[in-house]
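Below you'll find the structure, written out as structure tokens, and then a few comments.
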Amino acid sequence: MRLSPVFVALLSGLLAADLGLARSVAPRVADSPAAVTGTRKTSLLKNVAGLPPVPSAAQVAATSLNTDDIQGDILVGMHKQKQLFYFFAINDPATFKTHLASDIAPVVASVTQLSNVATQPLVALNIAFSNTGLLALGVTDNLGDSLFANGQAKDATSFKESTSSWVPQFAGTGIHGVIILASDTTDLIDQQVASIESTFGSSISKLYSLSASIRPGNEAGHEMFGFLDGIAQPAINGFNTPLPGQNIVDAGVIITGATNDPITRPSWAVGGSFLAFRQLEQLVPEFNKYLLDNAPAGSGSLQARADLLGARMVGRWKSGAPIDLTPTADDPALGADAQRNNNFTYSHAGFDLGSDQSHCPFSAHIRKTRPRADLGGSLTPPNLSAGANSIMRSGIPYGPEVTSAESASNTTTQERGLAFVAYQAQLSQGFHFLQQTWADNANFPPGKTPATVGLDPIIGQNNGQPRVVNGLLPSNSSASLSIPQFVVSHGGEYFFSPPISAIGGRLSA
């Protein structure tokens, strides 16, 4: 006998309640006209060797977090295969609220649903709102985040960034929200978009959209420059099973109103997270040419020496192997091993942490954005320093692979890059802090010799001017390089990803 999905969902809810596992939000079934319905046989998420795995159903069952009420993208991380970011404006708040409550809230994918293939939808739908979007809905509550309230365009100067290169729709506060769709095929996402647009009708207008996809074949999990991305995700205390060297943070660092969130939130906003979205173009052919032109002297082929320079700029080889553990040559087996590839602190016996750059430059991207022992934390993993400045990354590459013509001319002709997504409970301690206080700060990490470290060679910004970076050449750590901007921001927005109960509750009232 074949049981219907509705019966299975109801039976699961009854069993969970009987076992004491029920959360505050009742099981939901995808009977909304806004949903693309069907039975999923394979996961819409992809585990990649070397990255922290997708949260399991067992972890979800054991946690005290209300994972039925937390939108799935917040804690799933960088595991989506296909994704669409649909940015919209609200034209008719009353009609929008009606459909938000009746058609969208019932099908928003939770962490619980995404942890098990049996409960995953064909298309995972999440939704988040800008401050102007909340105001359009009549929600004036103070969420306790001034950066969110002001919007990302007003924050651009903090990052030494001009909005002249931004997508026009981001250069203001006109975007009210973003619907995030994830699946394993573009066709399913297209069907979901058609359903959403039919449901909302003229109550919303699409302002902009960005399609994104995991890279093909062996490049799955790698960003457009070719480096395995997302290894250093934090582990949430009481939810994730920490990997060796993984930063362990309280849930309140990522989830509003959770353990050790220092800000008092409106009751309806407990269980949400602030979403920083950035469209970051990557000039891959130009980046590769720069590495060849500036490859350090030494033995080995020109390409091998160029790869070494790239690894020292990032802090990892393309495989994900950290140069702090393998400073002169890639070790793909290490890169693919999540039990080893994050288990380091930058401290080495017999080497001075304040002056040694033979293992890893002070300016390397991953050292700038997670300094480990540089901030005086434990010299033994896991290093808990800077836990309050952790973010949960959930981005994905966008755009086509580099063409042979682009490689031959060393010139980008088709846009590609990273749809950067970061979740945190405080933007001022998360994304904003990492970019402004660490990546864009030439004197960070502190207490080093020489004191001027230089900007983050990957994401550091200098108002469009060349960035001076020190310590990248292994034979001369005092030498500096002037590095063009190979990651170009096309802007973004700050959103609040509310708890699911608020989507059909406070935001629809």
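FYI, residue positions are counted from 1 along the chain as it appears here.
Just so you know, glycine gets a Cβ as well, placed from its N, Cα and C.
Modelled residues match the original; the substitutions are not represented.
Annotation source Swiss-Prot lists active site, proton acceptor at ASP229, citing experimental evidence. In the structure as shown, the Cβ atom of ASP229 (mutagenesis position) sits within 10 Å of 24 other Cβ atoms.
Taken from Swiss-Prot, the feature heme binding site covers HIS365, and the record attributes it to experimental evidence. In this structure, HIS365 (heme binding site) is part of a helix by DSSP.
Mapped onto three states, the DSSP output places TYR208 (mutagenesis position) in strand. Experimental mutagenesis is annotated in Swiss-Prot for TYR208 to Phe, with the remark: No significant effect on enzyme kinetics; when associated with F-398.
Among the mutagenesis entries in Swiss-Prot is TYR208 to Ser, noted as: No significant effect on enzyme kinetics. For TYR208 (mutagenesis position), the Cβ neighbour count at a 10 Å cut-off comes to 16, with all displayed protein chains included.
Annotation of the mutagenesis experiment ASP229 to Asn in Swiss-Prot: Drastically decreased catalytic efficiency in reducing H(2)O(2). In the three-state DSSP reading, ASP229 (mutagenesis position) counts as coil.
If you take the C-beta of TYR398 (mutagenesis position) and look for same-chain residues 6 or more apart in sequence within under 8 angstroms, you find LEU210, SER211, ALA212, SER213, GLN279, ARG416, GLY417, LEU418, ALA419. A mutagenesis experiment is reported in Swiss-Prot for this position, TYR398 to Phe, and the note states: No significant effect on enzyme kinetics; when associated with F-208.
According to Swiss-Prot, the mutagenesis experiment TYR398 to Ser carries the following note: No significant effect on enzyme kinetics.
The Cβ of LEU418 (mutagenesis position) has 23 other Cβ atoms within 10 Å, all protein chains considered. In Swiss-Prot, a published mutagenesis experiment is listed as LEU418 to Gly, annotated Acquires new moderate non-stereoselective sulfoxidase activity (KM=0.6 mM for methyl-phenyl sulfide(MPS)). No activity towards the bigger substrate methyl-p-tolyl sulfide (MTS).
In Swiss-Prot, a mutagenesis experiment is listed as PHE420 to Trp, annotated with the note Does not acquire new sulfoxidase activity. In the three-state DSSP scheme, PHE420 (mutagenesis position) is classed as strand.
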Inter-residue C-alpha distance, ASP229 (mutagenesis position) and PHE420 (mutagenesis position) (nearest angstrom): 11
Local Cβ density at PHE420 (mutagenesis position) - other Cβ atoms counted within 10 Å: 20
PHE420 (mutagenesis position) versus TYR208 (mutagenesis position) - Cα distance in angstrom: 16
C-alpha spacing of PHE420 (mutagenesis position) relative to HIS365 (heme binding site), in angstrom: 15
